[in-house]
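If you check Swiss-Prot, you get these features:
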ACT_SITE  Asp174  active site, charge relay system
ACT_SITE  His215  active site, charge relay system
DOMAIN    136-481  domain 'Peptidase S8'
DOMAIN    489-625  domain 'P/Homo B'
MUTAGEN   Glu117 to Gln  In n588; loss of nlp and flp neuropeptide production. Egg-laying defects characterized by egg retention and resistance to serotonin and imipramine-induced egg-laying. Coiling behavior
MUTAGEN   Gly176 to Glu  In n729; loss of nlp and flp neuropeptide production. Egg-laying defects characterized by egg retention and resistance to serotonin and imipramine-induced egg-laying. Coiling behavior
MUTAGEN   Cys496 to Tyr  In n589; temperature-sensitive mutant. Egg-laying defects characterized by egg retention and resistance to serotonin and imipramine-induced egg-laying. Coiling behavior. Increases spontaneous convulsions in an acr-2 n2420 mutant background
MUTAGEN   Gly594 to Glu  In n150; temperature-sensitive mutant. Loss of nlp and flp neuropeptide production. Egg-laying defects characterized by egg retention and resistance to serotonin and imipramine-induced egg-laying. Restores sensitivity to nose touch in a glr-1 n2461 mutant background
Amino acid sequence: MKNTHVDLICVFLSIFIGIGEAVDVYTNHFHVHLKEGGGLEDAHRIAKRHGFINRGQVAASDNEYHFVQPALVHARTRRSAGHHAKLHNDDEVLHVEQLKGYTRTKRGYRPLEQRLESQFDFSAVMSPSDPLYGYQWYLKNTGQAGGKARLDLNVERAWAMGFTGKNITTAIMDDGVDYMHPDIKNNFNAEASYDFSSNDPFPYPRYTDDWFNSHGTRCAGEIVAARDNGVCGVGVAYDGKVAGIRMLDQPYMTDLIEANSMGHEPSKIHIYSASWGPTDDGKTVDGPRNATMRAIVRGVNEGRNGLGSIFVWASGDGGEDDDCNCDGYAASMWTISINSAINNGENAHYDESCSSTLASTFSNGGRNPETGVATTDLYGRCTRSHSGTSAAAPEAAGVFALALEANPSLTWRDLQHLTVLTSSRNSLFDGRCRDFPSLGINDNHRDSHGNCSHFEWQMNGVGLEYNHLFGFGVLDAAEMVMLAMAWKTSPPRYHCTAGLIDTPHEIPADGNLILEINTDGCAGSQFEVRYLEHVQAVVSFNSTRRGDTTLYLISPMGTRTMILSRRPKDDDSKDGFTNWPFMTTHTWGENPTGKWRLVARFQGPGAHAGTLKKFELMLHGTREAPYNLIEPIVGQTNKKLDTVQKAHKRSH
């Protein structure tokens, strides 16, 4: 079913897109908006008249087009006033914009060295015979290479139930896919593929001496590498299809390249996997621009014939000095943000943490070369060293392909609900010592004991465990497909503006600034929310050092979420945050009625001063209890589902 009110959120989310490069870079790409009635042939004619090339219609638009001026260099520091004027003065053109370029980086850590379960007898399940399968510990962890046995994606049980990704296409938005690789070629969906870097239908990677453009091919193999063919390893959804969308391999990214990539063939592509984002340097704050945001919103509204496109995002490789809530892609409600763990359950040293991460999969384990991700590589070769959250996102996309095969009617929201309910704490833990201040706040947060603080596992108001690093835990393919088979479509989703404080408040140099909003969840209105999915705190502030400003959100049920952690490398004192939607999933399933508290404080050495200018609380969820009609398959229980169902009945 089509979800209501989604487009309303695009209005305020588009406010924050102006944050970009330190120095403006102008490309030879132009966004051209024709007057009403302007069609494709008109666009071709206008482009030719002024010496441009029309690359086609912009995704999620009716009369907007992507022009390229071949006479201009790819990037320059000044606008081209002459070329802009030609289009601007054309009587058939409503608006024209020369596009700025910006940076998007691949999220791959480079190593220092270069149906019913009772129907199956799982003890007799045959493992794949592919030569690298024994190294794919994240698919079947027997304790190899010092890992923890059974800490894996539990895919063999899902395969045994007959789910292998059949009829599901996942698009790899990256630097290209080697679709002639012997482990990929039979699972390549050419009709759903395109090269937006070169503007042709062949998304083949550009070879370089340093193998830099191997990223997309490696991600593709994680999902669809063929089984039992004697080549490399096996993909999570080895009977699925992969589409290549080449869009990273050019000097600068533009809004239209991103938008067209995310809006490409939404009726043929089920899942879009992205292992890239803004620079993971601990000081960048960036997110989708206007056209890209519109493409994502249209995707979740209209993709897959109204069920919604699935966007999977790598949470980021900035490590403990970064926060993925400063990445507008990973922190979006419309994407599923995936973090990683290594083979013993510990977080990887490059893992970022944030409250928008929904779940985790796996990536390379520590410094042991035997614990990388085994997958396909360029030149028809294999690799055992794929890594970073780049490797984690495709694993999740593969699991989601299995779930969509089990139940093709799942909406984009259904898949997020399934992720919350079937992900597992398993053996995941935070292996780093962290410096957490004592807030002195009365809530349900569980602090670490001893001299070393960690991101501990917490429990929200309806009994769901979550972790600031791992979200709701590691994906479990078998649990997900079993619950997917029994799933009932989620009730309609609504968006409640719960309150606004726009009077400036000074953040004290020591201690907390606490702002409170009391809400009834828009009770009695058409926007009433009684059962939460996503919560956003839309915040504006400036401070003497942006990276030393931390924010916490506490729900009426006592769940504490750190929506902005300290980023010691971020020394900004000018831009701050303007209408930035800090998102949390940690209050999933809770009743939002009551007092919400936003806590702002400084953390770090030196003198601090700052002003919090705005706090707006946005609640997203359902009026009806989302799980009331779901009954697990006979003989199969889901403890998390049972826990939340009981909590909802008690509060009804």
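Glycine residues also receive a Cβ, built from the backbone N, Cα and C atoms like all the rest.
The structure, with features from Swiss-Prot marked on it.
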{"residue": "Asp174", "record": "active site, charge relay system", "Cβ contacts under 8 Å, 6 or more apart": "Lys106, His215, Gly216, Cys219, Gly244, Ile245, Arg246, Met247, Leu248, Ala274, Ser275, Trp276"}
{"residue": "Gly176", "record": "mutagenesis position", "Cβ contacts under 8 Å, 6 or more apart": "Asp195, Ser197, Pro203, Tyr204, Pro205, Arg206, Asn213, Gly216, Thr217, Gly244, Arg246, Asp249"}
{"residue": "Cys496", "record": "mutagenesis position", "Cβ contacts under 8 Å, 6 or more apart": "Thr519, Gly521, Cys522, Ser525, Phe527, Glu528, Val529, Pro592, Met618, Leu619, His620"}
{"residue": "Gly594", "record": "mutagenesis position", "Cβ contacts under 8 Å, 6 or more apart": "Asn518, Thr519, Ser555, Pro556, Met557"}
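Broken down by DSSP into helix, strand and coil, the domain 'P/Homo B' (489-625) contains 3 helix, 73 strand, 61 coil. Counting every protein chain shown, the number of other Cβ atoms lying within 10 Å of the Cβ of His215 (active site, charge relay system) is 27. DSSP assigns His215 (active site, charge relay system) to a helical segment in the three-state reduction.
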